[in-house]
Amino acid sequence: MTILSAERAPSRKILAVVTVGRYTCAAPILEICRILHTRGHTIEFACLDGHQRLATPHAFVSKIHVVGRNMSVEEDKSLYRLFDESDASTAQGRKGTFRALQFFHSWWPETYRNLKALVSNPEHRPDFILADLLADACIDIMNEFHIPLAVHYPQMPIQMAPQKYIPGMPGAQLKHLSSEHASLWERLMEEYHVLQLLFAMKDYIFFQRNMRREAGLGPRPPPRKPDYLVLVNSFFGLEVPKDLPPLMIPIGPVMADSFPLMEPSSGLVEFLESRKQVIYVAFGSHVELPGWRVRRLIDGLDQALAAGDIDGVIWAWKNPMPILEDSETSTTTDGISDSKTDYNAVLRNQDERIRIMHWAPQRAILAHPSTCLYLSHCGASSTMEAVYHGVPVVAMPIYGDQLANGKRLEAAGVGINMNRNNFTAEGLAQNIGRIVRDDDGLFARNVLRLQRIATANSRRKHVAADRIEEVMYDSELRFGDGSKQGVELRPTHLQTPDSRMSWVRASNLDLYIVCIAFVAVPVGVARWLSKVWFA
């Protein structure tokens, strides 16, 4: 086939890769893959052993590859215990965060080795890789095998496309998301916090460097501008607006066109229909709540119910049994409030005002008109679903990007952010009442504003598919064949030229030096001559 007779948009094989990430990481990637499949592309999925279930509901996935071992139950519990203990305000808490990240990245050697074997086989080699940000071995595969890559991020990548008006480490700030309303002292504290984080991550950096050295690879410094496609599952309105290079695009919220409905047998429909102001509570499927936090949450909800701000609670809680078996939780108060709540009755679903469910159809609940509020850990999916369905949020983030999402929701005027470690039952009840009563109407106004923005942006998942095709088709003709097999003939069309220049050339520093010299030298000579002549 000649170039002139070639297809304009040929079908290709796309490999989606999700390793240590879970449903929240896989769902948006598979939704984009669904769109690509409707355009004629073949979709395959690579994951850890035991995570095949993430792709099995999707008939368009033609093949599943296992590229690593599963995480054991003990490892899983240990990991999320580390996350729960992490705290940016203490040195030990910051180290805990990077120990958890180090644990995630300990899968890199195995996934890199297995992905390398996979793509080395001509039968399995994909034409494009769409990966979760935690599957960072895919970046090495891209560099080694010249397979174009897109990486999915739940928020703007921390070290890419920095802006001077965004203080500290973006996504990990102490207080302010931008410098607009930050005092000079607060901006200084944000920069000092960066130094604290860098000091805390030194073991993590050495761990990565040694791990890569053992695999025969050098260090991979994070780029200020990517040389692969970056798909950010967020949107400006939550994220601070900033200029982005062409290879970085916001595509969120990536939402499936349909979602599970409430089963008639669950009693949820009757529960919601018989009430007008129900709060939905969910902290994700992996967060383990300590007993003291459960007591304060129940006390706060009980106070809000007693005040009439809400008339029902639906709590999605995968496994309340460890708390139920904790006699202290069941029989005593938290020592702060005077609540006499029967925790045992609540946890056993014997309080008719509060429904605890092992699994709940989250989007169906958020979409119901009786749901007036969401008490959330602010995971990536939960944040987007709350905004998309127009439900205000009491944010109680636990770790990672949840902390930034809590700040973003509050900054957008659609929620109140609370600290998971020092909140009180009274404070929780007051914040619930403040949002539900909405005396000045600003919460409702901002919720509707952001919902409309999110709805408009939710169509950008098709733009993500467009951009993947664009980069894929560009890449396969940028590299030579025949005698020039694998030789890069030209750079990717979306990469700005300054990414391939030295800092001196890109900033025109050499040009400025020459211009200054052209002016300074004649002036200097003239001054010297004038001194000689008039001496």
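Every residue, even glycine, has its Cβ placed from backbone N, Cα and C.
As the structure is a computational prediction, the values presented were derived from the model and not from experiment.
Here the residue is the original one, but Swiss-Prot notes a mutagenesis experiment at this spot, PHE83 to Leu: Does not affect the catalytic activity and does not lead to the ability to perform O-glycosylation. Its own atom aside, the Cβ of PHE83 (mutagenesis position) has 21 Cβ atoms within 10 angstroms in the protein chains shown. DSSP classifies PHE83 (mutagenesis position) as helix under the three-state reduction.
Recorded in Swiss-Prot as a mutagenesis result, PHE104 to Met carries the remark: Does not affect the catalytic activity and does not lead to the ability to perform O-glycosylation. Long-range neighbours of PHE104 (mutagenesis position) (same chain, six or more residues apart, CB within less than 8 Å of its CB): VAL20, LEU79, LEU134. DSSP classifies PHE104 (mutagenesis position) as helix under the three-state reduction.
In the three-state DSSP scheme, PRO154 (mutagenesis position) is classed as coil. Per Swiss-Prot, mutagenesis PRO154 to Gly is noted as: Reduces the catalytic activity and does not lead to the ability to perform O-glycosylation.
When other Cβ atoms within 10 Å of the Cβ of ILE158 (mutagenesis position) are tallied across all protein chains shown, the result is 15. Swiss-Prot lists ILE158 to Phe among its mutagenesis entries, and the accompanying note reads: Reduces the catalytic activity and does not lead to the ability to perform O-glycosylation.
Listed in sequence order, the residues of the same chain lying 6 or more apart from GLY400 (mutagenesis position) and placing their CB within less than 8 Å of its CB are PHE83, THR97. Secondary structure at GLY400 (mutagenesis position), as computed by DSSP, is coil. According to Swiss-Prot, the mutagenesis experiment GLY400 to Asn carries the following note: Strongly reduces the catalytic activity and does not lead to the ability to perform O-glycosylation.
There are 26 other CB atoms within 10 A of the CB of PRO154 (mutagenesis position), with all protein chains counted.
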